[in-house]
Amino acid sequence: MGCWGRNRGRLLCMLALTFMFMVLEVVVSRVTSSLAMLSDSFHMLSDVLALVVALVAERFARRTHATQKNTFGWIRAEVMGALVNAIFLTGLCFAILLEAIERFIEPHEMQQPLVVLGVGVAGLLVNVLGLCLFHHHSGFSQDSGHGHSHGGHGHGHGLPKGPRVKSTRPGSSDINVAPGEQGPDQEETNTLVANTSNSNGLKLDPADPENPRSGDTVEVQVNGNLVREPDHMELEEDRAGQLNMRGVFLHVLGDALGSVIVVVNALVFYFSWKGCSEGDFCVNPCFPDPCKAFVEIINSTHASVYEAGPCWVLYLDPTLCVVMVCILLYTTYPLLKESALILLQTVPKQIDIRNLIKELRNVEGVEEVHELHVWQLAGSRIIATAHIKCEDPTSYMEVAKTIKDVFHNHGIHATTIQPEFASVGSKSSVVPCELACRTQCALKQCCGTLPQAPSGKDAEKTPAVSISCLELSNNLEKKPRRTKAENIPAVVIEIKNMPNKQPESSL
């Protein structure tokens, strides 16, 4: 609740300031005919939308309790909000780029640069305040809270060391176990997502006012047992998962750059541009003039003809806008890429999947590893699932602990292992999957179709490799079929040998 309260207060404060200043910039841009100010007001509008998205995403992200329709809660709401902000900011950059190109083609003279300067300075102060509010979301740091699930067992790490957990298991004595330690009849709590539990197995948010059990203590399910722990036991804030707040920071940073551009452009225009005064005969060589010959005649006949300029001042505004667009795209692309890859459930870039498979296969007691999937839920919460084929069921728990350590070393702290045990007396060089799926559900699996395994003479030349469930099921159904002529004698023989029984056909 503390983290959500801090972020919510910052977002609401910045939202109010940004909205009021956006209205002010729209009015001033119309009065002064400043395209830079109008572009900055559009950027302010994008900030307002980004802050609204961030508020909604931040609120939903705190609902980490599982439901029947969403077993992971809304923990990915921040990632979705970050993606929306990044896409919106990218689109805004292209819109500003088009306006800058138009300004290069048809330059415009700024009206009342002092008014533009004052509004630009005020906007810069507002954005500096926003940068101070969200500066700690400009980067990433590693989070220490994580959890595991191995074949129905779970454990967690990274909880505060102060509070103790008291077991309420019927028929067992009260055992005080510090978080991160393991009691004799107790597994460590899965803390991938901080949950509370009700009798139906669904999780209730302790901060939810509709939760009748929210009070001084909350109940947490540990291997089917209810344990009570204080409300102040909160996981350390997952700064690595603050993609949404990072998107807000980038919006504020981009708007601060826009305010700097407005201020610089107004200062340069005020001190460098020499416009035409009222009542004086003046020409502006910076604009295309269809009456160029007539202007030359006037210049030759009039002794005092004023000339506006210099022309480079008019091109400073679009040039600075292009620089701002390049900076924004450079800072937005990593956020867009990271949030998109998380939603696509790709393997995190810090995970070496080949080395991970190699280490898992080298674990003593493991015959083969297949159906290994590694993906990122949000931030530093990385999840892995795998089928592990073991030799002996009695030693599986020891093997699972070793496998858990391997995943730990690779930064994967939430794992689900499906054990498979080798058949007694099986000495085949090919280690198949013991839980083959039906062939008709091949296209519905997460991996889709796989290449067929070699057969016949090619199989003898091929070294022993792992075979997937789909490959095994396909090979089992590839039996030689008899022709119609071959089936008839077989049926006749069965009738002669078994006259008192119903004939059976292998078709």
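We number each residue from 1, going along the chain as drawn.
From the backbone N, Cα and C atoms, a Cβ is placed for every residue, glycine too.
Nothing has been swapped: the model has the original residues at all the noted spots.
Feature annotations, courtesy of Swiss-Prot:
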BINDING   His43, Asp47, His251, Asp255  Zn(2+) binding site
MUTAGEN   Asn299 to Ala  Loss of N-glycosylation. No effect on localization to the plasma membrane. Increased stability at the plasma membrane. No effect on resistance to zinc-induced cytotoxicity
Zn(2+) site shell beyond His43, Asp47, His251, Asp255, criterion: Cβ within 8 Å of Cβ centroid: Thr18, Met44, Ser46, Ala50, Leu89, Asn127, Val252, Gly254, Gly258
Densest Cβ neighbourhood among Asp47, Asp255 (binding-site residues), 10 Å radius: Asp47
Densest Cβ neighbourhood among His43, His251 (binding-site residues), 10 Å radius: His251
